[in-house]
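Peer 1: Could you have a look at this structure, given as structure tokens, before my questions?
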Amino acid sequence: MDDKQWERFLVPYRQAVEELKVKLKGIRTLYEYEDDHSPIEFVTGRVKPVASILEKARRKSIPLHEIETMQDIAGLRIMCQFVDDIQIVKEMLFARKDFTVVDQRDYIAEHKESGYRSYHLVVLYPLQTVSGEKHVLVEIQIRTLAMNFWATIEHSLNYKYSGNIPEKVKLRLQRASEAASRLDEEMSEIRGEVQEAQAAFSRKKKGSEQQ
């Protein structure tokens, strides 16, 4: 495909990311209206660059005419404050009627050897386009802020070392992953106190805005 064909091919994926970001951010807004803790802290999204798509297709032996079977061309990340929030968000997504969950991978219960932790869902999302309805695959990653910090660092190191991270650095990453996991556990233990403090701050902020 030339540049124009790739641009046309990626249009529905960009549309899917933007629509889902609006919908998922809307969930957080509804919790805020109710002065309740939102299991969603924030949402980000992206469409894979063409170079990354081609690299993965080569690595996974995916022919170009089957490129739509790639599950993460469109991707969203949902960040949560607490590990328990991940289960709540997961149940919300499974209950939705505007897309269908077609795959899931739990890297929290069984983290990768590198130390990577996250919960992945793949959904089939229907789009309304000028040519009619089109379904695209979107990967949704759900993780805590600590998990996301670790994953961002690992991604940067993978890029720096072209996927061949030195063993000494790998060991430090694994230790950092264990530390991040302990942090999540500790935060879960004081969840009630954290939420009370956040609620008090939110009430104070609203009060000052109304004055």
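Glycine is treated like the rest: Cβ placed from N, Cα and C.
Residues annotated as active site, proton acceptor in Swiss-Prot, with a curator's inference given as evidence: E139. The guanosine 3'-diphosphate 5'-triphosphate 1 binding site feature in Swiss-Prot is assigned to R46, V47, K48, R59, R105, K112, E113, S114, H120, A151, T152, I153, E154, H155. Taken from Swiss-Prot, the feature ATP binding site applies to R46, V47, K48, S52, K56, A57, R58, R59, D72, R77, supported by a large-scale study or a structure entry. The Mg(2+) binding site annotation in Swiss-Prot covers D72. Looking at Swiss-Prot, you'll find the mutagenesis K25 to A noted as follows: No stimulation by (p)ppGpp, protein still forms tetramers. Among the sequence features in Swiss-Prot, the mutagenesis site F42 to A is noted as follows: No stimulation by (p)ppGpp, protein still forms tetramers. According to Swiss-Prot, the mutagenesis experiment R46 to G carries this note: Loss of (p)ppGpp synthesis, protein still forms tetramers. Record note (Swiss-Prot) on the mutagenesis of E139 to V: Loss of (p)ppGpp synthesis, protein still forms tetramers. Listed in Swiss-Prot as a mutagenesis experiment, N148 to G is described as follows: No stimulation by (p)ppGpp, protein still forms tetramers.
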Peer 1: Have a look at the binding-site residues K56, D72, R105, E154 and say which one has the shortest Cα distance to R46 (mutagenesis position).
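Peer 2: Checked the binding-site residues K56, D72, R105, E154; minimum Cα distance to R46 (mutagenesis position) goes to D72.
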Peer 1: Listed recorded positions are K25, F42, K56, R58, E139, N148; which of them have CA atoms within 10 A of the CA of H120 (guanosine 3'-diphosphate 5'-triphosphate 1 binding site)?
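Peer 2: Matched recorded positions: E139, sequence order.
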Peer 1: So which of the recorded positions is most packed in, judged by how many other Cβ atoms lie within 10 Å of its Cβ, out of N148, T152?
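Peer 2: Result for the most crowded candidate: N148.
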Peer 1: Using a 10 Å cut-off on CB atoms, tell me which of the binding-site residues K48, R58, R105, H120 is the least crowded.
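Peer 2: Checked K48, R58, R105, H120; of these binding-site residues, fewest Cβ neighbours within 10 Å: R58.
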Peer 1: For E154 (guanosine 3'-diphosphate 5'-triphosphate 1 binding site), write down the residues of its own chain that are at least 6 apart in sequence and whose Cβ falls under 8 Å from its Cβ; none is a fine answer.
Peer 2: S114, G115, Y116, L173
Peer 1: Could you tally the C-beta atoms, other than its own, that fall within 10 angstroms of the C-beta of K25 (mutagenesis position)?
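Peer 2: Excluding its own Cβ, the number within 10 Å is 13.
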